Amino acid sequence: MASTSYDYCRVPMEDGDKRCKLLLGIGILVLLIIVILGVPLIIFTIKANSEACRDGLRAVMECRNVTHLLQQELTEAQKGFQDVEAQAATCNHTVMALMASLDAEKAQGQKKVEELEGEITTLNHKLQDASAEVERLRRENQVLSVRIADKKYYPSSQDSSSAAAPQLLIVLLGLSALLQ
């Protein structure tokens, strides 16, 4: 048999004890950290799965749904408001255009009224003149009628006014037709 020689690192005894104590300390520290972190994790897990937590989660989800619905309704309301504002602007523009048109129509109507008033004044003057002329001709006609009647009773051969009577009658009829 061959001889075997084992070479061991010779470690002093005191170093081995220090190592064991160090490993034991690290192990205890790790175990302590696991326990310190594990206990709150277990408590958190229990609380997270509790009925109150689930109710809170449901409430949060409902709030999100309601918030989303309200945001949609707000968006629709804002769009509707913008549409109404656009319609109001159109209506205001139309009203302004109609008011301008109405003012123009009023001015034109006032001008027409003034023209008609002037024409009425002119026609009234013509009517007064024609009435005065008719009155004058009526008096002349009466005078001529009296003369004609006198000539029937007192005939005269040199009377030229009897030929003017039919002409005067035609003038009177023409004037009365104009007045009507």
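For all residues, glycine too, the Cβ spot is worked out from N, Cα and C.
None of the listed substitutions appears in this model.
While the structure shown retains the original residue, Swiss-Prot records the mutagenesis experiment Tyr6 to Ala with this note: Partial resistance to Vpu and significantly reduced activation of NF-kB; when associated with A-8.
In Swiss-Prot, a mutagenesis experiment is listed as Tyr8 to Ala, annotated with the note Partial resistance to Vpu and significantly reduced activation of NF-kB; when associated with A-6.
Quoting Swiss-Prot on the mutagenesis of Lys21 to Arg: No effect on redistribution to late endosomes in cells expressing KSH virus E3 ubiquitin-protein ligase K5. Annotation note: Lys21 (mutagenesis position) sits in a helical segment as assigned by DSSP. Taking the Cβ of Lys21 (mutagenesis position) as centre and 10 Å as the limit, one finds 10 other Cβ atoms among all the protein chains shown.
When secondary structure is read from DSSP and collapsed to three states, Cys53 (mutagenesis position) falls in the helix class. For Cys53 (mutagenesis position), other Cβ atoms within 10 Å of its Cβ number 12. The mutagenesis experiment Cys53 to Ala is recorded by Swiss-Prot, whose note states: Prevents homodimerization and inhibition of SARS-CoV, HCoV-229E, and HIV-1 viral particles production ex vivo; when associated with A-63 and A-91.
Non-local contacts of Cys91 (mutagenesis position) by the CB criterion (under 8 A, 6+ apart in sequence, same chain) are absent. Here Swiss-Prot notes a mutagenesis experiment, Cys91 to Ala, with the remark: Prevents homodimerization and inhibition of SARS-CoV, HCoV-229E, and HIV-1 viral particles production ex vivo; when associated with A-53 and A-63.
Note: the CA-CA distance between Lys21 (mutagenesis position) and Cys53 (mutagenesis position) rounds to 45 Å.
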